[in-house]
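Here is the structure we will look at, set down as structure tokens.
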Amino acid sequence: MTDTIFDYVIVGGGTAGSVLANRLSARPENRVLLIEAGIDTPENNIPPEIHDGLRPWLPRLSGDKFFWPNLTIHRAAEHPGITREPQFYEQGRLLGGGSSVNMVVSNRGLPRDYDEWQALGADGWDWQGVLPYFIKTERDADYGDDPLHGNAGPIPIGRVDSRHWSDFTVAATQALEAAGLPNIHDQNARFDDGYFPPAFTLKGEERFSAARGYLDASVRVRPNLSLWTESRVLKLLTTGNAITGVSVLRGRETLQVQAREVILTAGALQSPAILLRTGIGPAADLHALGIPVLADRPGVGRNLWEHSSIGVVAPLTEQARADASTGKAGSRHQLGIRASSGVDPATPSDLFLHIGADPVSGLASAVFWVNKPSSTGWLKLKDADPFSYPDVDFNLLSDPRDLGRLKAGLRLITHYFAAPSLAKYGLALALSRFAAPQPGGPLLNDLLQDEAALERYLRTNVGGVWHASGTARIGRADDSQAVVDKAGRVYGVTGLRVADASIMPTVPTANTNLPTLMLAEKIADAILTQA
């Protein structure tokens, strides 16, 4: 039985889904349905845990309230002597997705990222091809009149001006300048190494998610837009090799929804899982699970990217706490740094660091990640059950260059904190997982004296930064590993697109929120112009 008919059914109300729901429903003749498994987050009822933009760890202290419950993954690659335990992976399950729960840093990446996409077969996705969509999405409070920035988009972006930095932050900048890193001011228009006030998606001190920016009250009242939250897509409906709709569990009812086109925006773990359950993926894997093959696309679930990370923390001394309490609150948390490890001269700017001190938590921190990784992982289905999670292995540090980059990053941090401006605080730096920054780990200086212990610690404790991407990548039709074309259309079937971080050929040198906003804008434009 067919319950409802739409032109576009969007599966996943995260960052990308919010964009597409807005842009496609802007045309009154388009009947659009957005389906989200998690809760709604309307402007007048945003949970306080996710509203505070200056305390971005709060959602992670709320258990699985805003995340897919009990979703576990493997982070580190297999290695002799290293025990791998499944770890909880916080993937947003609420309107706005990752933009509602992750860090609020707004980073585009580097032009070379998108030129690389073009070289890998994503025609039209080079820097000049994506820049207009970065501009379209943003309302930059500091650089809105700059030709590289926008001043009229749905997402506000701002920074804490250096005039309002805390004394501790100023001391950190002095250490960085002594190490040869200049203030580049705008990380999204200057692409060399240096430090800067990070750009945030904030309105005042409030988080500004994609749902808040693209699904405000003026959009929600559109009669041609339907929003179903707390609803679970069970499967895609097919006729031959055509995708004709979705089966949805809504409350206690299972509904069959017909669509002219289905667009997957469920994220880099859930979107490929839906493809695989539909019979789109590596034929051998599908046969092994008894799933009829609709389209043999070996790249589905492969090419899984993530930024490897580690953290360093130290309890604040009395003087450090006092100095961290000055200036505007935002400046106490983070000072952004783009740096080069030197591991591979062909890929400079391969590290991204934050240095800060928070008088509320009583901790100084220096967290960083491999900004241009070389390791990739994969995901596979365990079974065909729509309620089962896929088996996910990020395979971090499988490429030895990434291990070298983490080591180099730790040595850079040691070098920065040894400068007189920071050394005066007498901070005892200890290792900590980025996913749960807390004191109590081994002292950094001790580990740096023992190469074997350092490597063992990194392989055991390496984290990610919730930047999963690449599992249904764009590419040319003759590329067996490509899953979608330049407009997000899935090869081998009709009526189906993917339009989230899954389609990234490589992970950008950036947090993935802004790139995901950009790509959703670009795919929406392609749909509306039928490119």
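Glycine residues also receive a Cβ, built from the backbone N, Cα and C atoms like all the rest.
Here the original residues are kept at every noted site.
Because the structure is a prediction, the values reported are computed rather than measured.
The FAD binding site annotation in Swiss-Prot covers 15-16, 36-37, Trp68, Leu94, Gly98, 102-105, Val233, Trp466, Ala501, 512-513. Around the Cβ of Thr15 (FAD binding site), a 10 Å sphere holds 32 further Cβ atoms from the protein chains shown.
While the structure shown retains the original residue, Swiss-Prot records the mutagenesis experiment Met103 to Ala with this note: 16-fold reduction in catalytic efficiency on vanillyl alcohol.
A strand conformation is recorded for Val367 (mutagenesis position) in the three-state DSSP classification. Within 10 Å of the C-beta atom of Val367 (mutagenesis position) sit 25 other C-beta atoms, taking all shown protein chains into account. According to Swiss-Prot, the mutagenesis experiment Val367 to Lys carries the annotation: 1.6-fold reduction in catalytic efficiency on vanillyl alcohol. Shows significantly improved activity on the aldehyde 5-formyl-2-furancarboxylate, which results in a better 5-hydroxymethylfurfural to 2,5-furandicarboxylate conversion.
According to Swiss-Prot, the mutagenesis experiment Trp369 to Ala carries this note: 7.5-fold reduction in catalytic efficiency on vanillyl alcohol.
When secondary structure is read from DSSP and collapsed to three states, Val465 (mutagenesis position) falls in the coil class. For the mutagenesis of Val465 to Ala, Swiss-Prot gives this note: 18-fold reduction in catalytic efficiency on vanillyl alcohol. The structure shown keeps the original residue.
In the shown protein chains, 21 other C-beta atoms lie within 10 A of the C-beta of Trp466 (mutagenesis position). In Swiss-Prot, a published mutagenesis experiment is listed as Trp466 to Ala, annotated 39-fold reduction in catalytic efficiency on vanillyl alcohol. In contrast to wild-type, is active on secondary alcohols, such as (S)-1-phenylethanol, and is strictly enantionselective as this mutant has no activity on (R)-1-phenylethanol. Shows increased activity on the aldehyde 5-formyl-2-furancarboxylate.
Swiss-Prot lists His467 to Ala among its mutagenesis entries, and the accompanying note reads: Abolishes activity. When Cβ atoms from all protein chains are considered, those within 10 Å of His467 (mutagenesis position) total 25, not counting its own.
Annotation source Swiss-Prot lists active site, proton acceptor at His467, citing a curator's inference.
Note on Asn511 (mutagenesis position): other Cβ atoms within 10 Å of its Cβ, all shown chains, come to 27. According to Swiss-Prot, the mutagenesis experiment Asn511 to Ala carries the following note: 53-fold reduction in catalytic efficiency on vanillyl alcohol.
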Within 10 Å of the Cβ of Glu36 (FAD binding site), how many other Cβ atoms are there? 30
Given the binding-site residues Thr15, Glu36, Trp68, which one's Cα is the least distant from that of His467 (mutagenesis position)? Thr15
If you measure from the Cα of Val105 (FAD binding site), which of the mutagenesis positions Val367, Trp369, Trp466, Asn511 is the nearest? Asn511
DSSP three-state assignment for Trp68 (FAD binding site): coil
So, in DSSP terms, is Glu36 (FAD binding site) helix, strand, or coil? coil
